[in-house]
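Lifted from Swiss-Prot, the feature list:
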type	residues	note
ACT_SITE	D416	active site, proton acceptor
BINDING	W59, F60, H61, V62	brassinolide binding site
BINDING	L295, G296, R297, G298, G299, F300, G301, K302, V303, K317, P364, Y365, M366, K418	ATP binding site
DOMAIN	289-576	domain 'Protein kinase'
MUTAGEN	L46 to E	Loss of binding to BRI1 and loss of kinase activity
MUTAGEN	F60 to A	Loss of flg22 induced FLS2-BAK1 heterodimerization
MUTAGEN	C64 to Y	No effect
MUTAGEN	F144 to A	Loss of flg22 induced FLS2-BAK1 heterodimerization
MUTAGEN	S290 to A	Reduced kinase activity. Reduced interaction with BIR2
MUTAGEN	K317 to E	Loss of kinase activity and loss of interaction with hopAB2/AvrPtoB, but no effect on the binding to the FHA domain of KAPP. Reduced interaction with BIR2
MUTAGEN	V452 to D	Strongly decreased kinase activity and loss of interaction with hopAB2/AvrPtoB
MUTAGEN	R453 to A	No effect on some phosphorylation sites
MUTAGEN	T455 to A, D or E	Loss of kinase activity
MUTAGEN	T546 to A	60% decrease of binding to the FHA domain of KAPP
Amino acid sequence: MERRLMIPCFFWLILVLDLVLRVSGNAEGDALSALKNSLADPNKVLQSWDATLVTPCTWFHVTCNSDNSVTRVDLGNANLSGQLVMQLGQLPNLQYLELYSNNITGTIPEQLGNLTELVSLDLYLNNLSGPIPSTLGRLKKLRFLRLNNNSLSGEIPRSLTAVLTLQVLDLSNNPLTGDIPVNGSFSLFTPISFANTKLTPLPASPPPPISPTPPSPAGSNRITGAIAGGVAAGAALLFAVPAIALAWWRRKKPQDHFFDVPAEEDPEVHLGQLKRFSLRELQVASDNFSNKNILGRGGFGKVYKGRLADGTLVAVKRLKEERTQGGELQFQTEVEMISMAVHRNLLRLRGFCMTPTERLLVYPYMANGSVASCLRERPESQPPLDWPKRQRIALGSARGLAYLHDHCDPKIIHRDVKAANILLDEEFEAVVGDFGLAKLMDYKDTHVTTAVRGTIGHIAPEYLSTGKSSEKTDVFGYGVMLLELITGQRAFDLARLANDDDVMLLDWVKGLLKEKKLEALVDVDLQGNYKDEEVEQLIQVALLCTQSSPMERPKMSEVVRMLEGDGLAERWEEWQKEEMFRQDFNYPTHHPAVSGWIIGDSTSQIENEYPSGPR
């Protein structure tokens, strides 16, 4: 009898525990479900948001921590419309709320002020209206606040000045009114953060007072004038010869040499969150740009490791392009625009140095180097990149590039996407570097740039033939970078000729796929520790990105969705059908079609005569 009673009690205990787990686990899921129900989703981006699941951690575009608590919601550029909901304030561990570039209307909920862990709030390029909630001043960890290109009105809440962690602020293109705060965190921001609003412009700094010169007798003036004239003549003779000699020496010296100037000619100022360093400060940090501190060199110049006075490690990129007169203001403007591109997967520009003869950019130091160095130049004591890390690198770098293409105004085309330009932070998170430099180095040109900047093996065929780059140029380079991640090999390697293989990595991979040799192309350092289906999916994304026609390549935002598991199968099936049609009717090849891998011949033939800049 007792045993019979124990069974139903045990059964009910399980049900109660299950109910408790579901209720606690679904608290955050309910908040996100409320958001889903408030939004129109024509592209079915939120289709996986199933409210019956225990937690939302398996949903697309949602990231959780090890405790199954939501830390990130990525719904930028998702073609969503509707309104935000107050339940968003019930995500206690949320760090990133990315809802930019949609058609969201209504007001910003005051409850967002409850998100005390929030680091980034990106609601720009929507149609939000009403005031900026003063409750956002509670977000003491907020670093990035971008509300630009909406219809927000009213005054800027003074509570925001107390958010001392704030590094990036963009309130531009909103009908905001009133005064711009100048205290607290707002003391760092420049007019670019408040452009095209109805805010009262910041007052210009008054010029320093000029001390009046006391009058002197006429006779004294004549004597003083005579003495001054004699001194001036003597000084002219004294400095004429050295000045002529210096001018002659500069003309004879190669134009790509750098001249050091005193730090006094480059006073330290701040441009928003961007610091302007003195040349002397960077000379000391890098031991006068010593060769022993060189981290790398490439088409834009050399990169030096440096240690600032406070002990912070930095990477100093010393640009090598010839300078032209009058380009300082444009260079400074471009640098500030680059600094506004802030994303978890983009290398943050910390500061710069500009003198009449020098252009230097200062970045955080990345202790784990680049993907290329981890794949091919790691010391024996360092373990190879495992497969999960490579997957994270693929997704992180795609997110960074998608941000450059879709959410920077004007958009930034990288023009040299490769493993050497994907850096790794302390957690081996991918950080895209060297973006914006191609345009920065062309700042003195007033015409369309036709010089091809890039690296052999990564250059898209249309960019090579026309000199015109686009987002799809970057997509091609990204696809080749994925193949580097999978194979561990270089995009262009003459050593493959020894085995009668293609020197171009893309062609080599296609050849192996046609021969059904999938295992032969996977990096041997992985030692078989990967899932075949995951490798195949990453190869599929790479091949879609490296199609000959730029029109047929996906956008980087589409690549992100495919890597997150949304739409790859359909896109791949469609491409396979098109390839089969081409091979059957238009472009017969010597290779038989392989079931599951129908690969067309590469058309990206790049001659060796084109310059390459290994980084």
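The backbone N, Cα and C atoms fix where each Cβ goes, glycine too.
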Once W59, F60, H61, V62 are set aside, which residues in the chain still have Cβ within 8 Å of the Cβ centroid of the brassinolide site?
L46, S48, W49, P56, T58, T63, V73, D74, E564
Residue among recorded positions W59, F60, F144 with least C-beta crowding, 10 angstrom cut-off:
F60
Taking only same-chain residues 6+ apart in sequence, whose CB is under 8 Å from that of H61 (brassinolide binding site), what do you get?
V45, L46, V73, D74, L75, A78, E564
Compare the Cα of K317 (mutagenesis position) against each of the recorded positions C64, F144, S290, P364 and report the nearest.
P364
L295 (ATP binding site) and F144 (mutagenesis position), Cα-Cα, nearest whole angstrom:
29
Cα-Cα, whole number of Å: L295 (ATP binding site) versus T455 (mutagenesis position)?
18
Indicate the candidate from S290, T455, T546 with the smallest number of other Cβ atoms within 10 Å of its Cβ, considering only these mutagenesis positions.
S290
Report, in whole Å, the straight Cα-to-Cα distance of V303 (ATP binding site) from S290 (mutagenesis position).
11
Between the residue listed as 'active site, proton acceptor' and T546 (mutagenesis position): CA-CA distance (Å):
14
Three-state secondary structure, which DSSP defines for G301 (ATP binding site):
strand
Measure from the Cα of C64 (mutagenesis position) to the Cα of every one of the recorded positions R297, P364, D416, then give the nearest.
P364
Counting across all protein chains present, how many other Cβ atoms fall within 10 Å of the Cβ of P364 (ATP binding site)?
16
In this predicted model, what is the average pLDDT of the domain 'Protein kinase' (289-576)?
84
